[in-house]
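Visitor: Here the residue is the original one, but Swiss-Prot notes a mutagenesis experiment at this spot, Asp35 to Gly: Decrease in activity; both in vivo and in vitro. For the published mutagenesis Asp91 to Asn, Swiss-Prot gives the following note: Reduces slightly the velocity and shows a small increase of the affinity for the transferase. Quoted from Swiss-Prot, the note attached to the mutagenesis of Asp94 to Gly states: No loss in activity; both in vivo and in vitro. Among the mutagenesis experiments that Swiss-Prot reports, Asp156 to Glu or Asn is described with the note: Loss of activity. Under mutagenesis, Swiss-Prot gives Asp159 to Glu or Asn with this note: The activity is detectable but drastically reduced. Under mutagenesis, Swiss-Prot gives Asp159 to Glu with this note: Loss of activity; both in vivo and in vitro; when associated with E-156. For Arg265 to Lys, Swiss-Prot lists a mutagenesis experiment annotated as follows: Decrease in activity. Reduces binding to tunicamycin. For the mutagenesis experiment Asp276 to Gly, the note given by Swiss-Prot reads: No loss of activity; both in vivo and in vitro. His279 to Ser appears in Swiss-Prot as a mutagenesis experiment; the accompanying note says: Loss of activity. No binding to tunicamycin.
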Amino acid sequence: MNLLTVSTDLISIFLFTTLFLFFARKVAKKVGLVDKPNFRKRHQGLIPLVGGISVYAGICFTFGIVDYYIPHASLYLACAGVLVFIGALDDRFDISVKIRATIQAAVGIVMMVFGKLYLSSLGYIFGSWEMVLGPFGYFLTLFAVWAAINAFNMVDGIDGLLGGLSCVSFAAIGMILWFDGQTSLAIWCFAMIAAILPYIMLNLGILGRRYKVFMGDAGSTLIGFTVIWILLETTQGKTHPISPVTALWIIAIPLMDMVAIMYRRLRKGMSPFSPDRQHIHHLIMRAGFTSRQAFVLITLAAALLASIGVLAEYSHFVPEWVMLVLFLLAFFLYGYCIKRAWKVARFIKRVKRRLRRNRGGSPNLTK
């Protein structure tokens, strides 16, 4: 396998997904698979919800053109296909949370039974003692599947954010696997990025606002499920290339945001799935940043956290228990900012005003 072949495959995936996306958005408008504006959604017009369907089509295309072995490829496509189909039905008809959670659990069970993919160990997060899960690992795996799907679903609040965060996660996993010699799984991660990039271009309006599309629940479900599937492939077993604690850093922002928001809702006596405007992107936008600026800032923060995980994994210098402690400290800092969102927003606004005053009041230098 050489770089020219890999590059050619990735470009082919990108072009195929782009063409499929333009085709799918036309079909979506005819069948009513569109997002309509309401009091929580600020977009205008009917936006096709075909990002996830197009990404899935791109991955099917990937598995069709590549000639290297990807473990459990057929099983993954079947499981992911079911989730994308249910997600598309939810986008169109608004399926209840209980039905979706039941189907996600069923798919998780199929993954564990037929793919033998489940959490058997959490690594050496308590020092020299490996935390082996035993039968409890099956239940924790179902929770991990549900958590990953919902974590990526909840960050899909502003243009580009879901695509940006998912690309960060797949890039981090892909780099670790590539340098470890796990090229097949690494190419799968890079193929996910190639299939997501066309969606980001249309979602951000780079090719024109009239071509705008949304990912939809089908897309966020697919991305979350794919992330947890690849992490289970690579963090478990005797010769795993990624430590379980590194996975936390790779999906840090979506995971932190989900846990912090659900905890906040439960404390208020609300359903953990009830919508609100307390996510990290809402906090940043209340501080005076635009939607595009919030997207860039959050994606860069996710890339920074993922880089910490990648460097620690690659160097083998920092013990796993230390990485867990550092992650928990980062999480508590994140939770503190979310809990005091208005204070943080006011502080950032004051800093921005001072910077503008200092910039405006500085004397012009002349020769």
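The backbone N, Cα and C atoms fix where each Cβ goes, and this holds for glycine too.
Map these features onto the structure and tell me what's around them.
Guide: Within 10 Å of the C-beta of Asp35 (mutagenesis position) there are 19 other C-beta atoms, taking all protein chains into account.
Non-local neighbourhood of Asp91 (mutagenesis position): Leu33, Asp35, Leu49, Gly216, Asp217, Ala218, each in the same chain, at least six residues away, with C-beta under 8 Å from its C-beta.
The Cβ neighbour count for Asp94 (mutagenesis position), using a 10 Å radius over every protein chain in view, is 8. Secondary structure from DSSP puts Asp94 (mutagenesis position) in coil.
DSSP assigns Asp156 (mutagenesis position) to coil in the three-state reduction, placing it in neither a helix nor a strand.
Taking the Cβ of Asp159 (mutagenesis position) as reference, residues of its chain lying under 8 Å away and at least six apart in sequence are, in sequence order, Asn203, Leu204, Gly205, Ser291, Arg292, Phe295.
When secondary structure is read from DSSP and collapsed to three states, Arg265 (mutagenesis position) falls in the helix class.
Within 10 Å of the Cβ of His279 (mutagenesis position) there are 23 other Cβ atoms, across all protein chains.
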Visitor: Quick check for the class: what is the C-alpha distance, in angstrom and rounded, between Asp156 (mutagenesis position) and His279 (mutagenesis position)?
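Guide: Rounded to a whole number, the Cα-Cα distance is 10 Å.
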Visitor: If one measures from the C-alpha of His279 (mutagenesis position) to the C-alpha of Arg265 (mutagenesis position), what distance in angstrom results, rounded to a whole number?
Guide: 11
Visitor: Using a 10 Å radius around its CB, how many other CB atoms surround Asp156 (mutagenesis position)?
Guide: 24
